[in-house]
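Inspection log for the structure reproduced underneath, given as C-alpha cells.
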Amino acid sequence: MSEQRDSRGMPQAGFIIEHQSSDHKWKVLRNIYSGPFSDVYVVADTVTNEKYAMKCERQEGNSRPVLKLDVMVLMATKGLRGFPNFVAAGRTDVYRYCIMQLVGPDLGRLRRTRPERKFSLPTALQILGQTLRRLEDLHNCGWLCRDVKAPNFCIGVGENESTVYILDFGFARKFVDKEGKIIPPRTAAALMGTFQYCAVSAHSHKDQCARDDLESWFYMGIELLKGPLPWANIDGHKNHKQIGEAKVAIRSEPLRSEFFEGVPKQFNEILTILDQTSYFDRPNYKKLGDLLSQAATEHQVTLKEPLDWQNNERMQQKAIFVGELGESHQASAKLDAKDNANESMDIEFDDMPPKEGISKSLSAEKSCTKNVETARTEK
C-alpha cells in the first residue's frame, strides 16, 4: 500500500486500498467527512475509474463500532432497489472499511433548500412511497433501522436521481430469529435513534419493532410536508422525555387537529393505523401505500410528476455537485450546522434505562453483530 495516511493512520488522497481476497484496488480521491472514529471518502476503481463511496471506521478507542452493521445490512439487501450496492469490505490494522455505491445529497439537506423548508405535495408523497417500500424491504430481510429520518435517505446521481436510497444502518438490529419469528421484547432497551423521530415507545426505553420504524417514517413525512416538527426546538439531550410527551400530546385534541392542519387527511388515518399496530404485528404496508395514493388523488396530483430537485435548477445543481462528491448525510449536517442548529443528533443513550434488563439490552446488541467477521473480506 502507499503511504498517504494522516496522523491517525486513516487514508488520505492518493492512498491505494487493496482488497484482501481479490485483485481489486481503489484509489482515494478525497475525504468528504472526518469524525473522531470514522471518515467517508470518494474512491475510484484503479482499472475502470468508476467512483464509489468508502466508509472507514477506526478500530482503536471506538467503544461502539457500527460499520459492521452497515456491512451486514448492505449484504442482506444486496440487489434490492433503493439500497446502495455493496462492493467490498475489509480491514487493516488501523481501520475497517466498506466500499459501496456513491449516492447524492440527503433528503434533509434538500428539504432545507426549499421555501418554508418543505417539499411540494407531489414530491413529498413520492418520497414517502419510496421510503415506505425501502422499510418494507428492510423488514422483510429481518432488520430494523431504528433511525428513520430524512438525513438517512439520499437521492441517486445521474440517471438514478429520481430514486431514493436508504443508508446508514449504525443503529440497525435483527428483529427475527433463524425461523423468521419476531424476537420477544427485552425488559428494557437503550434509547436508539434520533430524538425528533424515534417512536414514543423508545422514549420509555422499550424495545423497538417494525411499527416503530414506521412511526419515525410518519414523523419524517409530516416534516417533509409541513417543515420542522412542533418539538424541533426542544433540546432532547437535556430532556428527551419532553419530546416524547409532545408526541403523545398530538394524538389528542385540540393538538391533533393543529398537528394535521395543512396535510392530507389520510395522514390522520395513518397515525391511527400505526397506533393500533402491536409489537408482534406485521405492519399493513399496502394500506399505508394506498392512503398515500388516495391523498394524491384527492389533491389532484400524480405520483409520476418530476421531483422538486428535477424541476428546480438550484436544487438540481446542488444534487449533482454533492452527488459527485459522494457526500454522506454526516457531511451534509456538518455543512448545514449553522442553518440547522436545533436538529437532533444520533444517540445511543440519553439517560439509562431501568437497571433491570440493562445487561440483556447491551448483550443483545453485541450478539446481533458478532458474525460480521465472516464478511469483512467479502466482495
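Even glycines carry a Cβ here, placed using N, Cα and C.
None of the noted substitutions appears here; every position holds its original residue.
The domain 'Protein kinase' annotation in Swiss-Prot covers 26-302. For the domain 'Protein kinase' (26-302), the model's pLDDT averages out at 95.
As annotated by Swiss-Prot, ATP binding site applies to ILE32, TYR33, SER34, GLY35, PRO36, PHE37, SER38, ASP39, VAL40, LYS55, with the evidence given as sequence analysis. Of all the Cβ atoms in the protein chains shown, 16 others lie within 10 Å of the Cβ of SER34 (mutagenesis position). Taken residue by residue with DSSP, SER34 (mutagenesis position) is part of a strand.
Record note (Swiss-Prot), mutagenesis SER34 to Pro: In hc167; restores fertility in spe-27 mutants by rescuing initiation of spermiogenesis. The unchanged residue is displayed.
Annotation of the mutagenesis experiment VAL71 to Glu in Swiss-Prot: In hc163; premature spermatid activation in spermathecae. Premature spermatid activation in spermathecae is suppressed in a zipt-7.1 mutant (ok971) background. Secondary structure from DSSP puts VAL71 (mutagenesis position) in a helix.
According to Swiss-Prot, the mutagenesis experiment GLY90 to Asp carries this note: In hc174; restores fertility in spe-27 mutants by rescuing initiation of spermiogenesis. Just so you know, the Cβ of GLY90 (mutagenesis position) picks up 21 other Cβ atoms within 10 Å once every protein chain is counted.
The number of other CB atoms found within 10 A of the CB of GLY142 (mutagenesis position), across every protein chain shown, is 17. Listed in Swiss-Prot is the mutagenesis experiment GLY142 to Glu, annotated as follows: In hc164, hc176 and hc187; restores fertility in spe-27 mutants by rescuing initiation of spermiogenesis.
One mutagenesis experiment named in Swiss-Prot is LEU144 to Phe, and its note says In hc168; restores fertility in spe-27 mutants by rescuing initiation of spermiogenesis. For LEU144 (mutagenesis position), the count of additional Cβ atoms within 10 Å of its Cβ stands at 24 [all protein chains shown].
According to DSSP, ASP147 (active site, proton acceptor) sits in a coil region rather than a helix or strand. Taken from Swiss-Prot, the feature active site, proton acceptor covers ASP147.
A strand conformation is recorded for THR194 (mutagenesis position) in the three-state DSSP classification. Here the residue is the original one, while Swiss-Prot reports the published mutagenesis THR194 to Ile with the comment In hc92 and hc143; sterile. Failure to assemble MSP into fibrous bodies and absence of spermatids due to spermatocytes arresting at the diakinesis stage.
According to Swiss-Prot, the experimentally introduced change SER201 to Phe is described as follows: In hc173; restores fertility in spe-27 mutants by rescuing initiation of spermiogenesis. There are 18 other Cβ atoms within 10 Å of the Cβ belonging to SER201 (mutagenesis position).
Under 8 Å, Cβ to Cβ, and six or more positions away along its own chain, ARG211 (mutagenesis position) finds ALA199, LEU274, THR277, SER278, TYR279, ASP281, PRO283. Annotation of the mutagenesis experiment ARG211 to Gln in Swiss-Prot: In hc165; restores fertility in spe-27 mutants by rescuing initiation of spermiogenesis.
Among the mutagenesis experiments that Swiss-Prot reports, SER216 to Asn is described with the note: In hc188; restores fertility in spe-27 mutants by rescuing initiation of spermiogenesis. In three-state terms derived from DSSP, SER216 (mutagenesis position) belongs to a helical segment. Taking Cβ-Cβ distances under 8 Å and a sequence gap of 6 or more within the same chain, the neighbours of SER216 (mutagenesis position) are CYS145, ASP147, VAL148, LYS149, GLY193, TYR197, CYS198, ALA199.
One entry in Swiss-Prot concerns the mutagenesis experiment ARG256 to Gln. Its note says: In hc166; restores fertility in spe-27 mutants by rescuing initiation of spermiogenesis. Neighbour list (ARG256 (mutagenesis position), Cβ cut-off 8 Å, at least 6 residues apart, same chain): ILE250, ASN268.
According to Swiss-Prot, the mutagenesis experiment PRO283 to Ser carries this note: In hc169; restores fertility in spe-27 mutants by rescuing initiation of spermiogenesis.
Experimental mutagenesis at this site is recorded by Swiss-Prot as ALA331 to Val, annotated: In hc172; restores fertility in spe-27 mutants by rescuing initiation of spermiogenesis.
Cα spacing between ILE32 (ATP binding site) and VAL71 (mutagenesis position): 20 Å, rounded to the nearest whole number. For the pair GLY142 (mutagenesis position) and VAL71 (mutagenesis position), the Cα-Cα distance reads 15 Å. Counting other CB atoms no more than 10 Å from each candidate's CB, the recorded positions ILE32, VAL40, VAL71 peak at VAL71. DSSP assigns PRO283 (mutagenesis position) to coil in the three-state reduction, placing it in neither a helix nor a strand. Take the Cα of SER201 (mutagenesis position) and measure to each of the recorded positions SER38, VAL40, LEU144: the nearest one is LEU144.
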